[in-house]
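Novice: The structure's right below; bear with me while I get my questions together.
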Amino acid sequence: MEEKRLSAKKGLPPGTLVYTGKYREDFEIEVMNYSIEEFREFKTTDVESVLPFRDSSTPTWINITGIHRTDVVQRVGEFFGIHPLVLEDILNVHQRPKVEFFENYVFIVLKMFTYDKNLHELESEQVSLILTKNCVLMFQEKIGDVFDPVRERIRYNRGIIRKKRADYLLYSLIDALVDDYFVLLEKIDDEIDVLEEEVLERPEKETVQRTHQLKRNLVELRKTIWPLREVLSSLYRDVPPLIEKETVPYFRDVYDHTIQIADTVETFRDIVSGLLDVYLSSVSNKTNEVMKVLTIIATIFMPLTFIAGIYGMNFEYMPELRWKWGYPVVLAVMGVIAVIMVVYFKKKKWL
C-alpha cells in the first residue's frame with residue numbers, strides 16, 4: 001500500500017492517531033528485562049502481557065515493531081501515561097530528530113538508515129524512544145534494526161549495561177544508532193572512490209546519475225545529523241531528572257561523535273560537488289578533442305579540395321588534362337601537401 005502523506009491528517013483534531021508510513025505485515029513486541037543477576041527476554045503480539053513491566057523495579061526494554069497498529073500504540077500510550085500529541089508524533093514518521101522533556105518521561109525521535117547498494121539509495125526509518133523511570137519504550141516501523149550489539153551485551157552481561165539504569169540503556173541505543181552512521185559513511189566513502197575513478201577514466205551518463213543520487217543521500221543524512229546534534233546537546237546540557245549524572249558524560253561522547261559525522265558529511269558533499277565539476281570538465285575535454293580532430297581533418301582537406309576543384313572546372317584548354325603524367329603528379333602533390341600538414345600539426349602538438 002502506498003505511503004500516506006501528511007495531507008491524510010487534514011482537518012483532524014490534534015492528537016488523532018494516523019500512521020503516515022508504509023503499511024507492513026510485520027508486528028511484534030520484544031521485551032528485555034534485566035538486572036545484574038537476572039535476565040528475561042521474550043517476544044509476543046499480545047500488548048497486555050507487556051504492560052505490567054511499567055512498574056518493574058529493574059530496567060526494561062520494550063520494543064514495539066509495526067506501528068501501523070495504531071490500536072497497540074494507543075493502548076501502550078494510555079497505560080504509560082503518554083500524551084496524545086506524543087503518540088501522534090510516533091505515528092507521523094516524517095518527523096525530524098528531536099527531544100521533548102515531560103514530567104515523567106523523555107520523548108526522542110531518531111532516524112535509522114539502510115543503504116541499498118544496487119539502487120545506491122538511502123532508506124530511512126523513524127525510531128521513537130520514550131524513557132521512563134525504569135523502562136525504555138521503542139517504536140519501529142519494521143523488523144530489522146542496528147541494535148543487536150545492545151541486545152548481545154544485555155543477554156551475555158557484557159560491559160556495564162546490566163549494572164546501570166534505564167537511562168544508560170537509552171544511551172546505548174542512541175550510541176548504537178550513531179555508530180551505524182559511521183558504517184554508512186564508510187559505504188559512501190567507498191562509493192565516492194569508485195565514482196572518482198569512473199569520472200577520471202570513463203565518465204558516462206550513469207556516472208553522473210549515481211553522483212547526483214549520492215549527493216541526495218548526503219543531503220538526507222545532513223538533514224538528520226544536524227538536528228540529532230541538538231537532541232544530544234539537550235540531553236547532556238539540560239539534564240532531565242530521569243538521567244543520572246553518571247550517564248551524562250556518555251551522552252556528551254555520543255554528541256562528539258555526531259560532530260565528527262557532521263564534519264565528514266560536509267567533506268563528502270564538497271567532494272561529490274567536485275566530482276560533478278570534474279565530470280562536466282571531462283565531457284567538455286572529450287568534446288574539444290573530437291572537435292580538434294575534425295577541424296584538423298577539415299584543414300588537411302581544404303587545399304586538396306581546392307586542387308580538385310581547379311581540375312574539376314569544365315574549361316576546354318587545360319594543358320594538364322592531356323598530359324600523360326598529369327593525374328599521378330596531382331595525386332603526388334596532394335599527398336605531399338597532406339604529409340607536410342600532418343608533420344606541421346604534430347610539431348605544433350596539435351596531434
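Glycine is no exception: its Cβ is also placed from the backbone N, Cα and C atoms.
So Swiss-Prot lists the following for this protein:
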type	residues	note
MUTAGEN	D253 to K	Increases protein stability. Decreases ion transport
MUTAGEN	L280 to A	Decreases ion transport
MUTAGEN	T295 to S	No significant decrease of Co(2+) uptake, but abolishes selectivity for Co(2+)
MUTAGEN	T295 to M	Strongly reduces Co(2+) uptake
MUTAGEN	T295 to L	Strongly reduces Co(2+) uptake. Abolishes Co(2+) uptake; when associated with L-299
MUTAGEN	I310 to A	Increases ion transport
MUTAGEN	G312 to A	No effect on pentamerization. Abolishes ion transport
MUTAGEN	N314 to Q	No effect on pentamerization. Abolishes ion transport
MUTAGEN	L321 to V	No effect on pentamerization. No effect on ion transport
Novice: Which mutagenesis positions (D253, T295, I310, G312, N314) fall within 10 Å of L280 (mutagenesis position) by Cα distance?
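Specialist: Neighbours among mutagenesis positions: none.
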Novice: So of D253, L280, T295, I310, G312, which of the mutagenesis positions has the fewest other Cβ atoms within 10 Å around its own Cβ?
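Specialist: Result for the mutagenesis positions D253, L280, T295, I310, G312: minimum number of other Cβ atoms within 10 Å at G312.
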Novice: Please work out the number of neighbouring Cβ atoms within 10 Å of the Cβ of N314 (mutagenesis position), leaving out its own Cβ.
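Specialist: A 10 Å sphere around the Cβ of N314 (mutagenesis position) contains 5 other Cβ atoms.
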Novice: Using the alpha carbons only, what distance in Å do you get between T295 (mutagenesis position) and I310 (mutagenesis position) once rounded?
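Specialist: Their Cα atoms are separated by 23 Å.
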Novice: Provide the three-state secondary structure of L280 (mutagenesis position) computed with DSSP.
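Specialist: It is helical.
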Novice: What is the interatomic distance between the Cα atoms of G312 (mutagenesis position) and D253 (mutagenesis position), given in whole Å?
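Specialist: Checking the Cα atoms of G312 (mutagenesis position) and D253 (mutagenesis position) gives a distance of 87 Å.
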Novice: Rounded to a whole angstrom, what is the C-alpha distance between D253 (mutagenesis position) and I310 (mutagenesis position)?
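Specialist: Answer for this pair: 86 Å between alpha carbons.
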